[in-house]
Amino acid sequence: MAGAATGSRTPGRSELVEGCGWRCPEHGDRVAELFCRRCRRCVCALCPVLGAHRGHPVGLALEAAVHVQKLSQECLKQLAIKKQQHIDNITQIEDATEKLKANAESSKTWLKGKFTELRLLLDEEEALAKKFIDKNTQLTLQVYREQADSCREQLDIMNDLSNRVWSISQEPDPVQRLQAYTATEQEMQQQMSLGELCHPVPLSFEPVKSFFKGLVEAVESTLQTPLDIRLKESINCQLSDPSSTKPGTLLKTSPSPERSLLLKYARTPTLDPDTMHARLRLSADRLTVRCGLLGSLGPVPVLRFDALWQVLARDCFATGRHYWEVDVQEAGAGWWVGAAYASLRRRGASAAARLGCNRQSWCLKRYDLEYWAFHDGQRSRLRPRDDLDRLGVFLDYEAGVLAFYDVTGGMSHLHTFRATFQEPLYPALRLWEGAISIPRLP
């Protein structure tokens, strides 16, 4: 080996024998000083010429051994790197395992809190529904009692009159009988005409039962689909949305009420020309607003929006329940439909003046086939089944509910805002192009 290290001297035969350590199996008296690259074995010098390895590529065995040593060292290096990779993989998998366990526990804790919140909301809803029934029952019973008391008073009057008439009929003195009859005649004539029959109007709680029946059916309809399928649909839907930040969130559904129930609170609010932008035009009945080419001339009202194509209704609601509809078929690529306080800023195009971008307003927005719910700058993505043509807006002022429905889509629920309203609410619109109308409701 020392001779091989010099690199310039050809190894001697004895060194080759010592290096190889064994003789040729075919020519046993000769040293196996060569290495057959094809057969991968050591041979003597005669084998490539006369033996079984005739014509095979060969080289010095010691040189092949040095090359093999280098290959072995390279293999050891690669094995060490690969072993470290597997060790790193195990570490990452163990870290991911711990994170997954922690995430699973935190998710279950979150779910427990949400279901507790849901139960509390259901309990509160049940209490409110029962309170509604009790309140209306007491009001109706009070009316019934007043009607019954009135009937009893009439009975007492008629009983008294009956006694007096009987006494008159039994009076033996003709003069006294005539005088008594004459004094009572007018009252007798008044009481002899038959009174009206009283038929108490029964109080029905079917609308309440129908509403909560629809709620239960909507929940049951959703839960009939296996949970894994619902979650998969939700994940796929949200992953297709680049703006989504919470893939896997469950979809909120709300029951769709019958339109006939909402029409009990129907309103047809008219629009206020003093609030609309100068580029907007109002129809004669003040129910349709459209974009114009030029601004209107004349004095500028102080209530007018001077930068945004917005308009408020003349009518406002500060108590009770109200329902109106908005037709957006001709509104083009973009529109905003909602409600706002009169304190909404009218000057400039800042967030304080934009519908839905402040605490004074709530709205649904459509632009470029995307739908959003906006309030105070916070937005929620909406995914209606079809493009919206007409919206229904329901306001329950005391309950703090402002809900939106797809009228042409079977009154499917779009979004509900919940708030404690502090000022009267005005229906509000904003246009991008085209026209928006408020239909007359029956």
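Note: Cβ is positioned from N, Cα and C throughout, glycine not excepted.
Taken from Swiss-Prot, the feature Zn(2+) binding site applies to Cys24, His27, Cys47, His53, supported by sequence analysis. Annotation source Swiss-Prot lists domain 'B30.2/SPRY' at 249-442. Quoting Swiss-Prot on the mutagenesis of Lys365 to Arg: More than 50% loss of interaction with MAVS. However it has equal potency in inhibiting HCV replication that the wild type.
Around the Cβ of His27 (Zn(2+) binding site), the number of neighbouring Cβ atoms within 10 Å comes to 16.
Comparing His27 (Zn(2+) binding site) with Lys365 (mutagenesis position), their Cα atoms are 96 Å apart once rounded. Within 8 Å of the centroid of the Cβ atoms of Cys24, His27, Cys47, His53, where the record puts Zn(2+), the same chain has further Cβ atoms from Pro25, Glu26, Arg30, Ala32, Leu34, Val43, Cys44, Ala45, Leu46, Pro48, Gly51, Ala52.
Cβ environment of Cys47 (Zn(2+) binding site): Cys24, Glu26, His27, Leu34, Cys36, His53, Arg54, Val58 lie under 8 Å away, each six or more residues apart in the same chain. Across the domain 'B30.2/SPRY' (249-442), the model assigns an average pLDDT of 91. The Cβ of His53 (Zn(2+) binding site) has 22 other Cβ atoms within 10 Å, all protein chains considered. Cys24 (Zn(2+) binding site) has a Cβ environment of 22 other Cβ atoms inside 10 Å. Taking a C-beta cut-off of under 8 angstroms and a sequence separation of 6 or more, Lys365 (mutagenesis position) has the following same-chain neighbours: Gly334, Trp335, Trp336, Gly356, Tyr371, Trp372, Ala373, Phe374.
In the three-state DSSP classification, Lys365 (mutagenesis position) falls within a strand.
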